[in-house]
Amino acid sequence: MLPSAQAPSLLNPTDDFAALGNIAWLWMNSPMHRDWPVHLLARNTLAPIQLGQYILLRCNDVPVAYCSWALMDADTELSYVMAPSSLGGNAWNCGDRLWIIDWIAPFSRDDNRALRRALAERHPDSVGRSLRVRRGGDTARVKEYRGRALDAAAARAQLDRYHAELIAGLRASNGGYAPRGRGTA
């Protein structure tokens, strides 16, 4: 129990600890996450829990799916893409560029679809991106998403602008970076 002399917090420790436990349980059931070190669990979950930047879905009081996101500025986005482990502290909420950091739905495609719907409802007017790494792989690719209320053409224009800025930043910081897939910016 916390001492009564401690200043009150806007966070509810009981709810935060419960969320962390539910998320840890999902990590243990995820083929991709289960062998990751505990420090990655802390690094990737504590900030979004404290900031409320996550969705946790439950079915019959059992956690079935989880995602978290960061809202980055262009510089933080560049650092994150170059070194995903660089995400820390204020980087989780320093801009308006939505990046999905974790996506765990280990039990069914229905849970995955429900999580996608919940995220689209939570961010109806946003485009988002994520770094997607296949299990056992070491190369990430950028996946793109758009909210339900966002016009497809407006979303494409915004994503193309973000993509061009990211490619320019990567080239400037990494010399001969050459993107694969979508061509050059």
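Cβ coordinates are placed from backbone N, Cα and C, and glycine is handled just like the others.
Unsubstituted: the structure retains its original residues.
Note that this is a predicted model, so its numbers are computed, not measured.
Look at Swiss-Prot and you will find His33 (among others) tagged as active site. Using a 10 Å radius centred on the Cβ of His33 (mutagenesis position) and all shown protein chains, the other Cβ atoms total 20.
Look at Asp102 (active site): DSSP puts it in a strand. Remark: Asp102 (active site) has His33, Asn44, Thr45, Pro48, Tyr66, Cys67, Ser68 as non-local neighbours, by Cβ distance under 8 Å and separation of at least 6 in sequence. Marked as active site by Swiss-Prot on the basis of similarity to another entry: Asp102 (among others).
Here the residue is the original one, but Swiss-Prot notes a mutagenesis experiment at this spot, Ser30 to Arg or Trp: Abolished protein-lysine palmitoyltransferase activity and ability to activate CyaA. All protein chains shown were included, and the count of other CB atoms within 10 Å of the CB of Ser30 (mutagenesis position) stands at 19.
His33 to Ser or Asp appears in Swiss-Prot as a published mutagenesis result, with the remark: Abolished protein-lysine palmitoyltransferase activity and ability to activate CyaA. Annotation note: His33 (mutagenesis position) sits in a coil segment as assigned by DSSP.
Reduced to three states, the DSSP call for Cys67 (mutagenesis position) is strand. The annotation that Swiss-Prot gives for the mutagenesis experiment Cys67 to Ser reads: Does not affect ability to activate CyaA.
Among the mutagenesis entries in Swiss-Prot is Ser68 to Thr, noted as: Does not affect ability to activate CyaA.
Recorded in Swiss-Prot as a mutagenesis result, Ala140 to Gly carries the remark: Reduced ability to activate CyaA; impaired ability to palmitoylate CyaA at two sites; almost only acetylate CyaA at 'Lys-983'. Sequence-distant neighbours of Ala140 (mutagenesis position) (same chain, six or more apart, CB under 8 Å from its CB) are Pro84, Leu131, Arg132, Val133, listed in sequence order.
In Swiss-Prot, a mutagenesis experiment is listed as Ala140 to Gly, annotated with the note Reduced ability to activate CyaA; impaired ability to palmitoylate CyaA at two sites. In the three-state DSSP classification, Ala140 (mutagenesis position) falls within coil.
For Arg141 (mutagenesis position), the count of additional Cβ atoms within 10 Å of its Cβ stands at 12 [all protein chains shown]. In Swiss-Prot, a published mutagenesis experiment is listed as Arg141 to Leu or Lys, annotated Does not affect ability to activate CyaA.
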